[in-house]
Amino acid sequence: MTTVLPPLEDTDGLWAALTEAAASVEKLLATLPEHGARSSAERAEIAAAHDAARALRVRFLDTHADAVYDRLTDHRRVHLRLAELVEAAATAFPGLVPTQQQLAVERSLPQAAKEGHEIDQGIFLRAVLRSPLAGPHLLDAMLRPTPRALELLPEFVRTGEVEMEAVHLERRDGVARLTMCRDDRLNAEDGQQVDDMETAVDLALLDPGVRVGLLRGGVMSHPRYRGKRVFSAGINLKYLSQGGISLVDFLMRRELGYIHKLVRGVLTNDDRPGWWHSPRIEKPWVAAVDGFAIGGGAQLLLVFDRVLASSDAYFSLPAAKEGIIPGAANLRLGRFAGPRVSRQVILEGRRIWAKEPEARLLVDEVVEPDELDAAIERSLTRLDGDAVLANRRMLNLADESPDGFRAYMAEFALMQALRLYGHDVIDKVGRFGGRPPA
């Protein structure tokens with residue numbers, strides 16, 4: 001049974017004003033027809049009500065984000081992951097973020113028919129991540145291993161293999177070999193893929209028999225690429241159109257979960273030997289690109305220690321085409337490609353082929369397709385060493401400070417939430433429509 005906590009001391013009256021505004025929004029929604037059936041006047045009326053409530057959410061959280069977070073996490077003694085945090089906030093502070101019931105209704109609808117309650121989650125997460133107290137604590141919570149990974153770990157240590165829906169993980173010769181295996185959809189990303197990837201990354205980092213990690217796409221059954229390896233087609237636009245891409249469980253978890261773990265490692269308890277000098281378990285990572293790395297696939301390459309590509313591969317971040325923000329690529333791509341090429345890729349949708357000179361800004365080695373296997377093994381051997389591990393840690397600290405990443409992700413939380421419900425995004429992905437995923 002959930003319990004609503006006593007309200008915070010509302011000396012400035014912001015909480016009372018917010019709860020009243022949130023109640024007014026719900027009362028108005030109850031009188032209106034479904035999203036797509038509203039008149040222009042009705043759309044303007046509910047937009048104004050949402051805007052007033054959201055302005056109050058921002059003002060309330062600008063002042064009280066730390067107090068809210070401390071209430072939810074027992075003064076930062078409890079580590080809540082993103083989904084747990086927003087669910088706890090919905091219970092403890094009614095009207096601050098959407099309820100589970102509201103979100104369940106939204107999940108049953110295509111993107112174009114949703115009310116956009118996830119925007120309120122974006123407001124909340126931006127405030128939490130902006131905080132120098134709450135933000136680092138949330139990042140640490142997301143660096144901890146998932147319960148699913150901890151459950152699978154003993155079996156993986158024993159057998160060296162785990163088969164999941166979207167990822168096959170095998171330990172061989174000290175290497176954790178992660179193969180993305182959504183063969184029917186070109187490794188397009190969805191919530192299941194994010195969950196499987198985080199589980200696989202956790203297992204690779206936690207297994208003491210693993211020294212280096214490798215990520216590669218598997219062989220496809222998709223008609224256009226049957227029998228060929230493909231790295232990743234990026235976000236599943238069909239699922240986005242159908243309403244199956246979540247702000248918290250996909251877009252935010254992806255960045256703060258397994259991708260951040262590729263950079264920083266997995267955070268462990270203080271009962272592990274050597275914890276005092278290294279609270280996180282980190283390992284070097286190699287990525288090998290066959291075919292293409294589009295969108296989220298290209299974003300991934302920016303956090304790997306070494307990237308290989310077949311000579312016929314290409315890379316793109318079609319953010320302008322899709323209308324959304326390409327994860328943390330806006331933060332990272334400029335370090336590799338410089339400001340001009342970064343803008344061409346992100347703002348104009350430029351595609352970079354592996355044989356172009358600019359590809360060497362993104363890829364360490366380009367080889368003929370039949371030579372890629374051998375190049376992978378050479379790279380894995382090269383990165384297997386304690387000195388590599390220590391230096392990649394220092395390089396990552398110099399390249400991307402934890403506070404800089406946190407500040408970026410704070411703005412990303414709200415900006416991406418707004419993009420999800422932008423009219424241009426809904427129009428662009430509408431051609432991928434269909435029934436919502438089960």
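Cβ atoms are placed via backbone N, Cα and C, with glycine included.
Here the original residues stay in place, and none of the substitutions has been built in.
Following the DSSP three-state reduction, the secondary structure of Glu189 (mutagenesis position) is strand. Under the heading substrate binding site, Swiss-Prot lists Asp183, Glu189, 222-225, 233-238, Gly296, 325-327, Gln416.
Counting every protein chain shown, 27 other Cβ atoms lie within 10 Å of the Cβ of Glu189 (mutagenesis position). The annotation that Swiss-Prot gives for the mutagenesis experiment Glu189 to Gln reads: Strong decrease of affinity and the catalytic efficiency compared to the wild-type.
Listed in Swiss-Prot is the mutagenesis experiment Leu237 to Thr, annotated as follows: Strong decrease of affinity for DPA-CoA and 2-fold decrease of the catalytic efficiency compared to the wild-type. Slight decrease of affinity for dioxygen.
The number of other Cβ atoms within 10 Å of the Cβ belonging to Arg254 (mutagenesis position), over all protein chains shown, comes to 24. Listed in Swiss-Prot is the mutagenesis experiment Arg254 to Lys, annotated as follows: Strong decrease of affinity and the catalytic efficiency compared to the wild-type.
Summarising the environment of Glu255 (mutagenesis position), the number of other Cβ atoms within 10 Å of its Cβ, over all protein chains shown, is 22. What Swiss-Prot says about the mutagenesis result for Glu255 to Gln is this: Same affinity and catalytic efficiency compared to the wild-type.
Summarising the environment of Gln299 (mutagenesis position), the number of other Cβ atoms within 10 Å of its Cβ, over all protein chains shown, is 25. According to DSSP, Gln299 (mutagenesis position) sits within a helical segment. For the published mutagenesis Gln299 to Asn, Swiss-Prot gives the following note: Slight increase of the affinity and 2-fold decrease of the catalytic efficiency compared to the wild-type.
Among the mutagenesis results in Swiss-Prot, Ile324 to Thr has the note: Loss of dioxygenase activity. The residue drawn here is the original one. Ile324 (mutagenesis position): 25 other CB atoms within 10 A of its CB, across all protein chains. For the recorded site, Ile324 (mutagenesis position), the DSSP three-state label reads coil.
Listed in sequence order, Gln111, Glu322, Gly323, Ile324, Arg419 are the same-chain residues at least 6 apart in sequence whose CB falls under 8 Å from the CB of Val425 (mutagenesis position). Val425 to Thr appears in Swiss-Prot as a mutagenesis experiment; the accompanying note says: Slight decrease of affinity for DPA-CoA and catalytic efficiency compared to the wild-type. Slight decrease of affinity for dioxygen.
What Swiss-Prot says about the mutagenesis result for Val429 to Thr is this: Slight decrease of affinity for DPA-CoA and catalytic efficiency compared to the wild-type. Slight decrease of affinity for dioxygen. For Val429 (mutagenesis position), other Cβ atoms within 10 Å of its Cβ number 24.
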Quick check for you: of the binding-site residues Asp183, Pro223, Ala233, Asn236, Gly327, which have their Cα within 10 Å of the Cα of Gln299 (mutagenesis position)? Gly327
Within 10 Å of the Cβ of Gly327 (substrate binding site), how many other Cβ atoms can be counted across all chains shown? 25
Which of the mutagenesis positions Glu189, Arg254, Glu255, Val429 has its Cα nearest to the Cα of Gly296 (substrate binding site)? Glu189
In angstrom units, rounded to an integer, how far apart are the Cα atoms of Ala233 (substrate binding site) and Val429 (mutagenesis position)? 15
So for Leu237 (mutagenesis position), how many other CB atoms are inside 10 Å of its CB? 21
Under 8 Å between C-beta atoms and at least six apart in sequence, can you list the same-chain neighbours of Pro223 (substrate binding site), or say none if there are none? none
